[in-house]
Amino acid sequence: MSFFAPRNKKTEQEAKKSIPWVELYRPKTLDQVSSQESTVQVLKKTLLSNNLPHMLFYGSPGTGKTSTILALSRELFGPQLMKSRVLELNASDERGISIIREKVKSFAKTTVTNKVDGYPCPPFKIIILDEADSMTQDAQAALRRTMESYARITRFCLICNYMTRIIDPLSSRCSKYRFKPLDNENMVKRLEFIAADQAVSMEPGVVNALVECSGGDMRKAITFLQSAANLHQGTPITISSVEELAGAVPYNIIRSLLDTAYTKNVSNIETLSRDVAAEGYSTGIILSQLHDVLLKEETLSSPVKYKIFMKLSEVDKRLNDGADETLQLLDLLSSISVVC
């Protein structure tokens with residue numbers, strides 16, 4: 001076939017396969033947003049009144065912050081006006097003072113007139129600043145002035161993981177909405193729906209492993225599911241595949257680390273620490289998983305757990321400062337053997 005010959009358009013099914021599942025199953029309406037009932041209820045009332053304030057969405061990653069404001073914008077303006085009425089800047093965009101003064105300001109000051117039947121189309125635009133907590137304080141200060149100057153025709157939605165990193169003059173001008181981590185039940189239902197829709201077969205316990213490895217981050221869980229489905233291509237997804245894709249340490253290794261520490265045999269502790277490090281497992285991830293297992297360890301008293309968790313935090317701090325991972329794991333296990 002000639003290079004310049006006309007190509008057949010992708011079928012709807014082929015186009016669907018090429019879209020990342022995170023985007024394919026992103027909520028399109030506020031009703032589809034899961035586990036954020038109070039926030040959705042308040043936003044629905046603003047739809048009826050057309051009186052939308054500046055907003056600050058904060059909470060853990062993958063809880064639906066960006067999806068919620070996009071769904072709200074879609075219900076306000078409809079798909080036709082989304083491009084002209086909504087400006088989204090995320091972490092991949094430069095958001096220094098120059099961008100705030102030029103791109104954001106030029107979009108904010110343009111007036112709006114056109115409407116679409118069937119949608120409220122209030123007389124303002126929406127500017128979405130994703131991961132606003134990564135903006136410099138100077139850029140945030142410049143944004144404050146822009147928010148004040150164009151409040152009549154523009155609404156801002158700041159999205160962040162940590163509200164404390166937003167300067168007070170900016171956060172005080174916004175209505176704040178906390179997005180809580182998704183509960184396991186809703187995550188399981190959504191993942192099972194996606195797996196059924198994509199005709200993906202899974203071994204028992206895989207969905208729970210996805211929830212566990214993602215730590216309440218729905219976006220991460222869906223990405224792991226798609227990666228595992230691509231890896232297996234028709235064969236059932238296994239728990240070990242999910243753990244490997246997520247970079248998680250298998251439970252039997254975590255259990256072995258604790259059991260060896262309980263024996264108080266220094267030689268065995270040193271050997272196992274070196275073996276685990278040689279396997280390439282991240283000590284930071286091991287700390288996180290040890291913490292979760294120790295929380296449920298019924299054989300340990302609260303004072304003992306307290307001492308271990310204090311040591312965990314100390315080792316975590318050293319790792320962040322660049323300390324050797326093998327030595328830190330050895331130090332942690334030795335400390336556990338002493339206090340138990």
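Glycine is no exception: its Cβ is also placed from the backbone N, Cα and C atoms.
What Swiss-Prot records for this protein:
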{"type": "MUTAGEN", "residues": "Gly59 to Val", "note": "Not functional"}
{"type": "BINDING", "residues": "Gly59, Ser60, Pro61, Gly62, Thr63, Gly64, Lys65, Thr66", "note": "ATP binding site"}
{"type": "MUTAGEN", "residues": "Thr66 to Asn", "note": "Normal growth"}
{"type": "MUTAGEN", "residues": "Glu131 to Gln", "note": "Poor growth"}
{"type": "MUTAGEN", "residues": "Asp133 to His", "note": "Not functional"}
{"type": "MUTAGEN", "residues": "Ser172 to Ala", "note": "Normal growth"}
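If you check the mutagenesis positions Gly59, Asp133, Ser172 against Lys65 (ATP binding site), the ones with a Cα inside 10 Å of its Cα are Gly59. Following the DSSP three-state reduction, the secondary structure of Asp133 (mutagenesis position) is helix. Per Cα geometry, Glu131 is the residue among the mutagenesis positions Glu131, Asp133, Ser172 nearest to Pro61 (ATP binding site).
The residues near the ATP site, meaning same-chain residues not in Gly59, Ser60, Pro61, Gly62, Thr63, Gly64, Lys65, Thr66 whose C-beta sits within 8 angstroms of the mean position of the site's C-beta atoms, are Asn161, Phe179, Asp217, Met218, Arg219, in sequence order. Fewest other C-beta atoms within 10 Å: among the mutagenesis positions Glu131, Asp133, that description fits Asp133. Recorded residues Thr63 (ATP binding site) and Glu131 (mutagenesis position) have their alpha carbons 13 Å apart, per Cα-Cα distance.
Residue pair Glu131 (mutagenesis position) / Thr66 (mutagenesis position) shows a Cα separation of 10 Å.
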